[in-house]
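Read the structure below first, then the notes.
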Amino acid sequence: MNTLQLINKNHPLKKNQEPPHLVLAPFSDHDVYLQPEVAKQWERLVRATGLEKDIRLVDGYRTEKEQRRLWEYSLKENGLAYTKQFVALPGCSEHQIGLAIDVGLKKQEDDDLICPHFRDSAAADLFMQQMMNYGFILRYPEDKQEITGISYEPWHFRYVGLPHSQVITAQKWTLEEYHDYLAQTVRQFA
């Protein structure tokens, strides 16, 4: 599992790339699948923070077909500008490899699948304070749309593993910026 794989419109998935193995993840109202290590760290994070009654897993792994359906639905319902801001193109979504999670508050049962509510609460704040200690980063931070190509998504987290999550969070980087940093470091020592 390459937890640092960069996936976006400039770095699409390889043809037919799928996660090798998926497991049912806990703390969801429906069946959500993730790669085993991601599910394990998600569960550890939720239990360690005591948020079992406050947050839920809204989404995880999606097939390319499901991603295409979501893109087309959003396009029809919300238009192109909105869809490009909040929905990755099919073949360019981290959800397709089982390393991305969308998190929502339990009290928001009528949550939007595209933009679940996950901010302005003590539960979201606590999650944000601890996520990096379990390998997660906020994938699309505020004021970084020019870098990521996706608008601020306070509900969307990516598993990158330790210590990467701690470095990325401490530096307030995106995964794209971390990739640039790693490439520059390699060039310095090559």
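The backbone N, Cα and C atoms fix where each Cβ goes, and this holds for glycine too.
Keep in mind that this is a model prediction, so the values were computed, not measured.
In Swiss-Prot, a mutagenesis experiment is listed as Asp59 to Ser, annotated with the note Reduces catalytic efficiency about 5-fold with respect to D-Ala-D-Ala as substrate. Almost no reduction in catalytic efficiency with respect to UDP-MurNAc-L-Ala-D-Glu-L-Lys-D-Ala-D-Ala as substrate. The feature Mg(2+) binding site is assigned by Swiss-Prot to Glu66. Taken from Swiss-Prot, the feature dipeptide binding site applies to Gln67, Ala88, Ser93, His95, Asp102, Trp155, His156. Per Swiss-Prot, Zn(2+) binding site is recorded for His95, Asp102, His156. If you look up Swiss-Prot, you'll see His95, Asp102, His156 marked as Cu(2+) binding site, on the strength of a large-scale study or a structure entry. Under mutagenesis, Swiss-Prot gives Glu153 to Ala with this note: Abolishes hydrolysis of D-Ala-D-Ala and UDP-MurNAc-L-Ala-D-Glu-L-Lys-D-Ala-D-Ala.
Sequence features annotated in Swiss-Prot and their locations in the structure.
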residue	record	DSSP (3 states)
Asp59	mutagenesis position	strand
Glu66	Mg(2+) binding site	helix
Ala88	dipeptide binding site	coil
Ser93	dipeptide binding site	coil
Asp102	dipeptide binding site	strand
Glu153	mutagenesis position	strand
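Sequence-distant neighbours of Glu153 (mutagenesis position): residues of the same chain at least 6 apart with a C-beta under 8 Å from its C-beta are Phe86, Cys115, Arg139, Tyr140. Glu66 (Mg(2+) binding site) sits 10 Å from His95 (dipeptide binding site), counting Cα to Cα. Looking at Asp59 (mutagenesis position) and His156 (dipeptide binding site), their Cα atoms lie 9 Å from each other. Around Ser93 (dipeptide binding site), the C-beta neighbours below 8 angstroms that are at least 6 residues distant in the chain are Ile7, Arg62, Gln67, Ala100. Sequence-distant contacts (6 or more apart, same chain, Cβ under 8 Å) of His95 (dipeptide binding site) comprise Asp59, Gly60, Tyr61, Arg62, Gln67, Ala88.
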